[in-house]
Amino acid sequence: MRLKELLPNFLIVHQEVPEDPIAFKSTDKRENENKEITIPELIDTKVPELADGATDTLYGLLVNGHLQTAYGSFRHFDNIYKVQYKRMIIKYPHGGEGTVDFAVNGRSTKRRKVEKEYVPTSQPVFNGNLKRRYSYYSPDDPKLNSDDAKPMLIILHGLTGGSRESYVRAIVHEITTKYDFEACVFNARGCCYSAITTPLLYNGGWTNDIRYCVNDLRKRFPNRKFYMMGFSLGASIMTNYLGEESDRTKIECAISVSNPFDLYNSAYFINSTPMGSRFYSPALGHNLLRMVRNHLSTLEENPDFKDVIEKHLKKIRTVRQFDNLLTGPMFGYKNAEEYYKNASSYKRIPGIRTPFIALHAQDDPIVGGDLPIDQIKSNPYTLLLETSTGGHVGWFKDRSGRRWYAEPLCRFLKIFHDEITVKGLKPDLENVQLPDPNCEPIATTFRAN
């Protein structure tokens, strides 16, 4: 054993792989019938950083999951992974508005002085430093529709986050500048400097908005192939969505990062440690309260929420308290416990029919290390990558904020696109046993009559 392997910042990758992972092969009978490839094989041959037993060294001063996690909260890392966005407004048919931020790095976003910059009447003006990074698309902008065939990555952020988060920008910057992908970030309601227009926010099982967003993007860009990556609560939403869509999937491949697969267990775990109960949970609760205060006038249009806000808002200190009083009842659940148990994304893993990779650090201080390994190993479409360290959406390589996962994950998506999607390889289902896709339904998902 080498000395560096004894260091607490030494990272080791461990894979949890189904016994018979899905193999992709050509449907053209003229091709060599034996020529096929699985996701683990693709990783081992093309992305060795993610192979089983791969090693690396993270930032030496961040010697555990707590420090890796906290470092991402204390700094914004504005000098690295710089991204410019243009924002599209989505008007949901089920009420309210959402926003999608498209990466436009390297493209001219300047307007002539005589041309007034478009700002939707329902949304805030970007001022100060935000104005350098964000602007709005007008609804009739021709760039919102294209016949090009470039691959596009859709990213879902974590709790109260958005396209501005450094963990999101790391992926957006890498995949657009190095791998010729288009990228956009789906901002949840009320997040990332966006205004809500109805008294409704979102939760870890609310898949209606992302479903509408994906369908809308496919209409705008009919020739593109779509990929997904979700972080933390965004990974929960993404996993639930993919499990519900099952073999109707419109996504070529998806990656889940630091997913709280079991919301109930995660809520318990975060409050079971001194750091969790004294720092993480109050910090996340503070972010949720700030989001509510930013949209207070609209939320109070619902008299039930107005009553709760007036009576309890000042008493809320943790995520669980927030979900018990606001999130749960807002979406028809009796309390936080009922919401957590119904919306936990591990329940939708059996329904996934999209090539799916989950990345998780064993020292994640927010989610914990209790992962749905049995469910993942029972689905030939899914694969788990566990690292010995990295924290919750951390994996910092150095002081500058460089992330260990950004380059290899983006390279994997590029290789998957080139070697499987573009070549038209299809999953060989002849000799695999798929789990029953009929998962427990999410109570809040809209269903056709």
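One is the number of the first residue shown, and numbering goes on along the chain from there.
Just so you know, glycine gets a Cβ as well, placed from its N, Cα and C.
As written in Swiss-Prot, here are the features:
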| type | residues | note |
| --- | --- | --- |
| ACT_SITE | Ser232 | active site, nucleophile |
| ACT_SITE | Asp364 | active site, charge relay system |
| ACT_SITE | His392 | active site, charge relay system |
| DOMAIN | 151-392 | domain 'AB hydrolase-1' |
| MUTAGEN | Ser232 to Ala | Abolishes MAG lipase activity |
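Sequence features annotated in Swiss-Prot and their locations in the structure.
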residue : record                           : Cβ within 10 Å
Ser232  : mutagenesis position             : 27
Asp364  : active site, charge relay system : 27
His392  : active site, charge relay system : 29
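Confidence in the domain 'AB hydrolase-1' (151-392), given as mean pLDDT, stands at 96. A straight line from the CA of Ser232 (mutagenesis position) to the CA of His392 (active site, charge relay system) spans 8 Å. Cα separation, His392 (active site, charge relay system) to Asp364 (active site, charge relay system), rounded: 5 Å.
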